[in-house]
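Listed features, source Swiss-Prot:
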BINDING   CYS11, CYS14, CYS23, HIS25  Zn(2+) binding site
MUTAGEN   LYS13 to Ala  No nuclear localization
MUTAGEN   ARG16 to Ala  No nuclear localization
MUTAGEN   ARG19 to Ala  No nuclear localization
MUTAGEN   CYS328 to Ala  Constitutive nuclear localization
MUTAGEN   CYS330 to Ala  Constitutive nuclear localization
MUTAGEN   CYS334 to Ala  Constitutive nuclear localization
Amino acid sequence: MVVINNVKMACMKCIRGHRSSTCKHNDRELFPIRPKGRPISQCEKCRIARITRHLHVKCTCNSRKKGSKCSTSSTTDLDSSSASNSSCSIPSSISEKLLPRDNVKTHCPKRSASCCGKKPDVMPLKINLESQTDFMGMPLQSQRPHSESYRMLPEPEKFKSEYGYPSQFLPIEKLTSNVAYPPNYNNYLKSPYQQPTNFPPEIQYNYSHSPQHSIQEAEEAAVYGPPVYRSGYQILYNNNTDSIAAAAATHDLYPQPDVPLTFAMLADGNYVPLPSSTNTYGPSNSYGYEININESTNHVDSSYLPHPIQLSNYFTLPSSCAQADAACQCGDNCECLGCLTHPNNATTLAALNHISALEKETISHTDLHHTFKHEVNSSNNYELTNDELAASSPLYTSSSVPPSHITTGST
């Protein structure tokens, strides 16, 4: 096989015997090797229009004759494959030279509106017909001309939120469909402290503002329960009681309640225990404090929640996670006490349950003390002193009252 002016040549016997690639005959007449595939049936102008404008029509340049080229005067530089595929006359011997493409200035005998008009509707472009298409055979985006006749691809259908806001991300239901919910999650959804589903759209928390935030908040809502934004506090929900028990054992946070409580973190960093799921619709929580429920808005006002707990009043918080001006660097498995980024970790909930259990015992002891004192006063009609009350009350033992103040025997 001999290459002359970027055209592969071989003798006729080797071409017919399918040995054109190994042909080394120099004493025979050589002929150009036709490329594989179907022959070109369109002129150069129609081929460019087929690619750039998607005009899949038959070439109407029927005035073209064999051995002539139907093209206008242009300076289009075609590669070797396009030159060999053209229908121009090709020299039949080595002695003849191929004319350069820039000097070809032939015209159709009869001008056609689709081929050889005086004012072509498409300007000549320097396009490589083989390398300027993608893997699907479509022209690349950077090579597509900006014209009104170009057919744009349809945009993908966008999802819309519940209140009509456009969202290009998946709905929140599809993100959390395969996530395991806590065992008492249905009880939480029935509680009067949940976020209403029919409040106005201007206070609807939009999950579609960022794909990263939407996925992260969807996962947190599936594990810890949906956050409450209306009344200024966030529900801290953790269904893993084993992790809370392990954290309590590690840090010796005893006593603990029989069932871990659910807490709400206020905007100022305080924590408030919420009613348990067994007393969801009751007038008071497990501590006996009444909670004001607004029936019109179906949420709890944070000003009526009992005894806000501040962890810094009970524990030393050396971790930077508990500081308001620092971000957590521990990741999703953070177990730092009082972490503001992960307030529902097992260590924080174990400490809150420990403080709540102590306050509950103090409240119950105080109530029993006042009840016992009232009964004694009503029966004896006189007020007992502290020493007499300490000696007669079963709540005060040697660990809580100094031994010198305890009297033995009956009063």
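Cβ from N, Cα, C; glycine included.
Overlay of Swiss-Prot annotations on the structure.
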residue: CYS11; record: Zn(2+) binding site; Cβ within 10 Å: 21
residue: LYS13; record: mutagenesis position; Cβ within 10 Å: 12
residue: CYS14; record: Zn(2+) binding site; Cβ within 10 Å: 20
residue: ARG16; record: mutagenesis position; Cβ within 10 Å: 10
residue: ARG19; record: mutagenesis position; Cβ within 10 Å: 13
residue: CYS23; record: Zn(2+) binding site; Cβ within 10 Å: 21
residue: HIS25; record: Zn(2+) binding site; Cβ within 10 Å: 14
residue: CYS328; record: mutagenesis position; Cβ within 10 Å: 18
residue: CYS330; record: mutagenesis position; Cβ within 10 Å: 15
residue: CYS334; record: mutagenesis position; Cβ within 10 Å: 16
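Each residue in MET1, ALA10, MET12, LYS13, ILE15, ARG19, SER20, LYS24, ARG28, LEU30 lies on the same chain as CYS11, CYS14, CYS23, HIS25 and has a C-beta within 8 Å of the C-beta centroid of that Zn(2+) site, without being one of the site residues. In the three-state DSSP scheme, CYS11 (Zn(2+) binding site) is classed as strand. Of all the recorded positions in the list HIS25, CYS328, CYS334, the shortest Cα-Cα distance to ARG16 (mutagenesis position) is found for HIS25.
CYS23 (Zn(2+) binding site) has LYS13 nearby among the mutagenesis positions LYS13, CYS330, CYS334, counting only those with a Cα within 10 angstroms of its own Cα.
A separation of roughly 8 Å, to the nearest angstrom, links the Cα atoms of ARG19 (mutagenesis position) and LYS13 (mutagenesis position).
A gap of 10 Å separates the Cα atoms of LYS13 (mutagenesis position) and HIS25 (Zn(2+) binding site). Residue pair CYS328 (mutagenesis position) / HIS25 (Zn(2+) binding site) shows a Cα separation of 79 Å.
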